[in-house]
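What Swiss-Prot annotates here:
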BINDING   D965, D1037, H1173  divalent metal cation binding site
DOMAIN    608-717  domain 'PAZ'
DOMAIN    885-1186  domain 'Piwi'
MUTAGEN   V966 to M  Impaired conversion of the pre-RISC complex, containing duplex siRNA, to the holo-RISC complex, containing single-stranded guide siRNA
VARIANT   S714 to R  In strain: 186
VARIANT   S740 to P  In strain: 130
VARIANT   S783 to N  In strain: 138, 140 and 196
VARIANT   T835 to A  In strain: 128, 130, 138, 140, 141, 186, 187 and 196
VARIANT   S854 to T  In strain: 128, 130, 138, 140, 141, 186, 187 and 196
VARIANT   D866 to E  In strain: 128, 130, 141, 186 and 187
Amino acid sequence: MGKKDKNKKGGQDSAAAPQPQQQQKQQQQRQQQPQQLQQPQQLQQPQQLQQPQQQQQQQPHQQQQQSSRQQPSTSSGGSRASGFQQGGQQQKSQDAEGWTAQKKQGKQQVQGWTKQGQQGGHQQGRQGQDGGYQQRPPGQQQGGHQQGRQGQEGGYQQRPPGQQQGGHQQGRQGQEGGYQQRPSGQQQGGHQQGRQGQEGGYQQRPPGQQQGGHQQGRQGQEGGYQQRPSGQQQGGHQQGRQGQEGGYQQRPPGQQQGGHQQGRQGQEGGYQQRPPGQQQGGHEQGRQGQEGGYQQRPSGQQQGGHQQGRQGQEGGYQQRPSGQQQGGHQQGRQGQEGGYQQRPSGQQQGGHQQGRQGQEGGYQQRPPGQQPNQTQSQGQYQSRGPPQQQQAAPLPLPPQPAGSIKRGTIGKPGQVGINYLDLDLSKMPSVAYHYDVKIMPERPKKFYRQAFEQFRVDQLGGAVLAYDGKASCYSVDKLPLNSQNPEVTVTDRNGRTLRYTIEIKETGDSTIDLKSLTTYMNDRIFDKPMRAMQCVEVVLASPCHNKAIRVGRSFFKMSDPNNRHELDDGYEALVGLYQAFMLGDRPFLNVDISHKSFPISMPMIEYLERFSLKAKINNTTNLDYSRRFLEPFLRGINVVYTPPQSFQSAPRVYRVNGLSRAPASSETFEHDGKKVTIASYFHSRNYPLKFPQLHCLNVGSSIKSILLPIELCSIEEGQALNRKDGATQVANMIKYAATSTNVRKRKIMNLLQYFQHNLDPTISRFGIRIANDFIVVSTRVLSPPQVEYHSKRFTMVKNGSWRMDGMKFLEPKPKAHKCAVLYCDPRSGRKMNYTQLNDFGNLIISQGKAVNISLDSDVTYRPFTDDERSLDTIFADLKRSQHDLAIVIIPQFRISYDTIKQKAELQHGILTQCIKQFTVERKCNNQTIGNILLKINSKLNGINHKIKDDPRLPMMKNTMYIGADVTHPSPDQREIPSVVGVAASHDPYGASYNMQYRLQRGALEEIEDMFSITLEHLRVYKEYRNAYPDHIIYYRDGVSDGQFPKIKNEELRCIKQACDKVGCKPKICCVIVVKRHHTRFFPSGDVTTSNKFNNVDPGTVVDRTIVHPNEMQFFMVSHQAIQGTAKPTRYNVIENTGNLDIDLLQQLTYNLCHMFPRCNRSVSYPAPAYLAHLVAARGRVYLTGTNRFLDLKKEYAKRTIVPEFMKKNPMYFV
């Protein structure tokens, strides 16, 4: 029997010494290793991984082991760049052009993630503070010692598949864990050890065979990803410990015989799992700490033991599914606030498997393996069994298990509340039934729900159903559909009777597998169970329909007439509850508040007096002068027409199409063969109009007019209009909706209390329970970059902003630019003060010199009149005199911004910078001038600033960043096309961009002409850089979740085809930027003077628990919200051919949020996507003045930007 080892000071773990026969064999293998490493042909034959060969090797007798002590690493400090250290030496080598890890020892070289072998000997690596990528390629390691240590800011440490015989493997993960994995392979009779430090990066030991050697890896403070592949372990010790902020610890499938497997996860983990396998002869124990939430042990066979579970204070959910448990001991303890601890089905016979998860446990997993006849404690182990055959070549890496997407690890750890409620689906039936509902007539649809409810009670025996209000309903019981009386009668609020015919029938595939929601979570299949999700979504909306007005997924509660919040022009703001069924690591209900403007219900006469005329109506009031502003409000609105009592008819609802051409006293129509005026007609019916001089409302069609007197109409209550709000409405709505996170949460909780989901019979019948408070998840706060200006001067970013403080722009253009200031000199009305105008010009010149912009001090001042032709004359003169810039001061009325941009950029090719006259007259201060100069320098093809070089991001200098966005017309502009905007960088810093825009069919999401757009961007990149990019990072904005496949199959295909056409093969990473969602972060604490809205810090990342378990996805708040609750941006990575590490991608994305040229603040999403939005907005400016677009190609040709202007000033659109 092996002796117990004593631990050394300094945190070293014990290891059993090999037998003399083993030591002799190991010494021979160490002598052979240099020769084996000098076989470059192995690098060229990755196929060997797919063609394993068998070789006979005898396992040493392991019952005669002697204790030995593990030697500490002799390297001190750490290397700054990622590299490889072997044989006690440090070797630093990394390709500076990104995503390529290179290793040289002797004549062996590894490039571009190629893994190769190592046989025997001693392998040691230590990575320093900012380490990036440390890799030890696969090979055969027989009877040696492998050790790796990663330093403070870890990154990526990897030991690929090989054969390791008779060693020691141990894994310890520190405070901010991340990801610890042991994939498949054969490990016999040894000890494997790895230690990951505080914020661990990525440490990996892929599959191989280990017999009687020693392998040790230690990762330092900010590591992140530690992996040890699975294998066959006979008589060894495998141990993993994860520290405070756990993350993800995994041991995949393999055969483990006669050893000890132990895992401990620390404070902030979240998900601990041991998948199905065969474990013989032992003890399995799991403990989850304070903030667990969900502890599960699925079905399996456990022989010889005890199963025990304890749930703590705020436990949440603890489950042990059916299985056979005979003997053995399985124990799980869940702490104060739940989490998720799972041990899937398997066979456990004897053996000892232990896992402990700390306060907020992350993710600890031990996949299926075999552990027979094993009993030992930490530091002591035995092996029994006959020697086994070994394979000469390592087995191929197994496919990554579903749901094991690598998550980020770097950053300062923390916690935050998320507006997600846990859903308990444990009592949900296994199936539901889907039925098609057909209701005739099709209009009015707003009474469908009332008619269906009557049908449910009368014809379906009051069956509990979930109806979506349109064409589907769901039930957990089969419905009796044979005998139906399809006709029902309903009465509206005005007493009008409506008859509907309802038909219900089963769909083609009526049965819905509701258990697929559980299967999705447990088995981690990659396809969402969409039908089951749709069913649950309809069920969860059931309690809201009768209490609120539904708009999309939001339910708006009617306002109190005595306490309404009025916006402008007759609108009020209503607050509604948004809810959506979500699948992350478990089912959630996403809840948030929504704000929407609704027309205020009031008589039309009151509306005219308060908002349109803003005066009392009398006998002389005329609507001709107000018609231009009144009709846009009236068109499409519903009014209730209340006939006079003498008509003896019920009120009716009509939709307004506009105003009549003439007042009621003059407008005529045919009645009894005569033409009569509307006023005389009502007078003949004993109702003389009070205001016959007012126009009537036209509620008929274009063919047949129906005219109603305004004084008999009122605006219908609760209308959700699908129209664009005016500028004043938007400004007032933002002020009203901008609240702190504390106030926002209080509003959400009040609405949840109002709707009472858990008391709804439909939700109860489907076996769903909803939690009462937000979930709490782990976060990481990324470090902000340093911003670099001219002469290598740097400034720190604090709370999402920074100051220049005397610094100069990084790269201004040295030429003295000729500048002109244009101002409006109307023929009549107020004129600009020339002194203010001159002061403004002098400030532009003086402050421009201070930041290194060279503007000619001889400024030209030119007035223009109300006539647009005067602008044409001035622009033509400036073009002839070779002026570089025209600063145009825009009056509040008369000449518009759109007109100026169209003339300057489409006709004359003049660079313009517009500023409002009000700003020049009232706000002309240093800050305003500084912000204008930021735009001017970028437009003149200068670079304001860049991010300080980061050794972890070497690929930045040969990367083209592409941002794309598609803006669509508002719903009331159906004939206006969509505008595509694509911006692409062409400099080493990601600071200078060129643009392309296109017109395409309205509401078309994918970009049709991406091939030619990419070709043009590649041409410009080659022109500036004399080479094509090695990497393309594509940030795509404005895409809904359902459009992801189209983007990947169409837009990315076009990008690749364009690259093929010019003969380059860049690695492509495509990131979808999603802003339209309702996920919000709610930190604890109260409002402070420095954080008056109580938002999270810029750089806060969430990439666990609430994200899709099978996709590379993360949320990030990259900005400091000026007002209201900060909205995180969601990023979905749908293509990553270069295998860009998630930590690097998150830091790179955060850095790019500091590269927006318009301001010295970080913005809410990366600069490429933001600039693409500006491109699309500029394309929409070019459409102003045209209402019909019959031929988009011809219309686009009319709006071609002057080519030489675009070449000289590629960032003119900023």
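Placement of Cβ uses the backbone N, Cα and C atoms for every residue, glycine included.
Every position carries its original residue.
Sequence features, as recorded in Swiss-Prot, placed on the structure.
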{"residue": "S714", "record": "variant position", "DSSP class": "strand"}
{"residue": "S740", "record": "variant position", "DSSP class": "coil"}
{"residue": "S783", "record": "variant position", "DSSP class": "coil"}
{"residue": "T835", "record": "variant position", "DSSP class": "helix"}
{"residue": "S854", "record": "variant position", "DSSP class": "coil"}
{"residue": "D866", "record": "variant position", "DSSP class": "coil"}
{"residue": "D965", "record": "divalent metal cation binding site", "DSSP class": "strand"}
{"residue": "D1037", "record": "divalent metal cation binding site", "DSSP class": "strand"}
{"residue": "H1173", "record": "divalent metal cation binding site", "DSSP class": "helix"}
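Within 10 Å (C-alpha to C-alpha) of V966 (mutagenesis position) lie the following recorded positions from S783, S854, D1037, H1173: D1037, H1173. D1037 (divalent metal cation binding site): 24 other CB atoms within 10 A of its CB, across all protein chains. Distance from the CA of S740 (variant position) to the CA of S783 (variant position) is 24 Å. Neighbour count (other Cβ atoms within 10 Å of the Cβ, all protein chains): 13 for S783 (variant position).
Candidate binding-site residues: D965, D1037, H1173. Nearest to S854 (variant position) by Cα distance: H1173. Applying an 8 A CB threshold to same-chain residues 6+ apart, the list for H1173 (divalent metal cation binding site) reads G963, D965, T967, G981, D1037. For D866 (variant position), the nearest of the variant positions by C-alpha distance turns out to be T835; the candidates were S714, S740, T835. Here the variant positions are S714, S740, T835, S854; the one with the fewest Cβ atoms within 10 Å of its Cβ is T835.
The most densely surrounded of the recorded positions D866, D965 is D965 (count of other Cβ atoms within 10 A of its Cβ).
In this model, the domain 'PAZ' (608-717) carries an average pLDDT of 93.
A gap of 37 Å separates the Cα atoms of S714 (variant position) and S740 (variant position). Taking the mean position of the Cβ atoms of D965, D1037, H1173 as the divalent metal cation site, the remaining residues of that chain whose Cβ falls within 8 Å of it are G963, A964, V966, T967, G981, G1038, V1073, A1169, Y1170, A1172, A1176. If you take the Cα of S740 (variant position) and the Cα of T835 (variant position), they are about 43 angstrom apart, rounded to a whole number.
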